[in-house]
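Trainee: As listed in Swiss-Prot for this protein:
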MUTAGEN   His229 to Gln, Cys or Glu  Complete loss of H(+) current at pH 5 and 4.5
MUTAGEN   His229 to Arg, Lys or Asp  Abolishes proton channel activity at pH 5 and 4.5
MUTAGEN   Asp570 to His  Does not affect proton channel activity
MUTAGEN   Asp570 to Asn  Does not affect cell membrane localization. Strong reduction of proton channel activity
MUTAGEN   Asp570 to Glu  Does not affect cell membrane localization. Reduction of proton channel activity
Amino acid sequence: MLEGLGSPASPRAAASASVAGSSGPAACSPPSSSAPRSPESPAPRRGGVRASVPQKLAEMLSSQYGLIVFVAGLLLLLAWAVHAAGVSKSDLLCFLTALMLLQLLWMLWYVGRSSAHRRLFRLKDTHAGAGWLRGSITLFAVITVILGCLKIGYFIGFSECLSATEGVFPVTHSVHTLLQVYFLWGHAKDIIQSFKTLERFGVIHSVFTNLLLWANGVLNESKHQLNEHKERLITLGFGNITTVLDDHTPQCNCTPPTLCTAISHGIYYLYPFNIEYQILASTMLYVLWKNIGRKVDSHQHQKMQFKSDGVMVGAVLGLTVLAATIAVVVVYLIHIGRSKTKSESALIMFYLYAITLLMLMGAAGLAGIRIYRIDEKSLDESKNPARKLDSDLLVGTASGSWLISWGSILAILCAEGHPRYTWYNLPYSILAIVEKYIQNLFIFESIHREPEKLSEDIQTLRVVTVCNGNTMPLASSCPKSGGVARDVAPQGKDMPPAANGNVCMRESHDKEEEKQEESSWGGSPSPVRLPRFLQGNAKRKVLRNIAAFLFLCNISLWIPPAFGCRPEYDNGLEEIVFGFEPWIIVVNLAMPFSIFYRMHAAASLFEVYCKI
């Protein structure tokens, strides 16, 4: 018996091979382990291991190079922020300009080489660089270019006392932004298989260049917010806990004073969009770096489609929240710092609004998680760098908000005096922690669900179709050889004949497994039936309404901190407990991650909406 299985001349093995080669997914070939391995078969595996060693070294060396550049840039940013001796703003801008020019040279070389070999087949990661993602980065890039134009106008107005680097930097940044968006539109999905070592260094250099530009934008925006906070505290009579205003205004007169003042204020209103652009570009480039030399499977990602039908409830509620958020932010910015009474009323208004919104978001997230858990659909565990990065970013950036919230909770518990508005801060801080936890679970459940097409393919693979060539085949892929059917068919009574001589057999299951499978697929014996989750139109509409509502809510919660509505600065309790400078450092470090979390969560929820 063993010799018969291992013999290549066995008629049963030959028949199985012909069925496997012709029937495709409708037939199952015998396990490959039944055939003896050639003595030379382990050799390619050893060669593959040896070949992968240089690539692992290149990945490690390129990542270390990127970290060195990033750490050097952060130290330069820190030195300029604390006014270190011998470090000026011109030094910082020269360093960032040099990094951008080097990235521009690499992108031009890559685009030129890709254009010269455009007729060659290139592997693509269908999960990376989605259309809505590229559209978002294009919008942020346009605003970043407008920001660069304002900076050029600011330089022209103060050209008498500003160095030339402050004019060269915005020009270089604008050109860098335009070319980078073009590069990401055309090559974000690439899986690079040639010049891999060189490309690793080029891509990782681009990643950390964008991260340094992001850090530079965060630092400038934080300095501006801190100065406004100090001015409000001085107005309210808390000048004893403040330090000297960190003013970087040039020591000369602008040619049109009114225009220069408008430009300087407009610059800081555009910084949030520039910050989002830089971090979004760095994440897309990081996925490109992880995909270098990657071997992709044959499964293609199902293309997501945006459909607006059936989400009226979620969209209306979300747009209502968005309008209410804009109104709250406007009232908050008008009243805060005017007087002690107006500041307290503005804080109470914000806390009540945020508590209500966070409770609604938490309830919506719990409802979505409950629907997924009842559904009991299998998860997609395939390796996906883009999806893994999304999950890591959600957890990592949420930690910034959690740090601020835990600091507020400790300050409330440890403070000696408690103004009335602090008791609204306590439930707000607790809900901020819980809501992000629930929302992350909902997003993880959604993005790891198998798409509809994959589930059908899995069911199809469970059906083995064997056709008799004497009659019309059951499927176009069935072989037309009667001998094959006779050799493959088992000699027993377990396989009932089908009409027209076709024989369709399913995998053998015991009775318990059949009952479980029938109950999980709605009790229908049909092997090709959609999951219960996708059969229920009502459940799908509920999930899409939840995703749409959470998407608009996250956009709404991104607006207040991005445009200066930051109660962590203004309530004053944390500054009294922890000290002014320690608490300001904590807020300035954690706030950028908290702001980015909302935008990234909104992007993930948009993907969830399109996937449902």
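Cβ from N, Cα, C; glycine included.
Although substitutions are noted, the structure shown does not include any of them.
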Trainee: Would you mind reading off the Cα separation of His229 (mutagenesis position) from Asp570 (mutagenesis position), to the nearest angstrom?
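Mentor: Rounded to a whole number, the Cα-Cα distance is 7 Å.
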Trainee: Counting only residues 6+ apart in the same chain, whose Cβ is under 8 Å from the Cβ of Asp570 (mutagenesis position)?
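Mentor: Result: His229, Arg232, Ile336, Gly337, Ser343, Ala346, Leu347.
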Trainee: What is the number of other Cβ atoms found within 10 Å of the Cβ of His229 (mutagenesis position)?
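Mentor: Its Cβ shell of radius 10 Å holds 21 other Cβ atoms.
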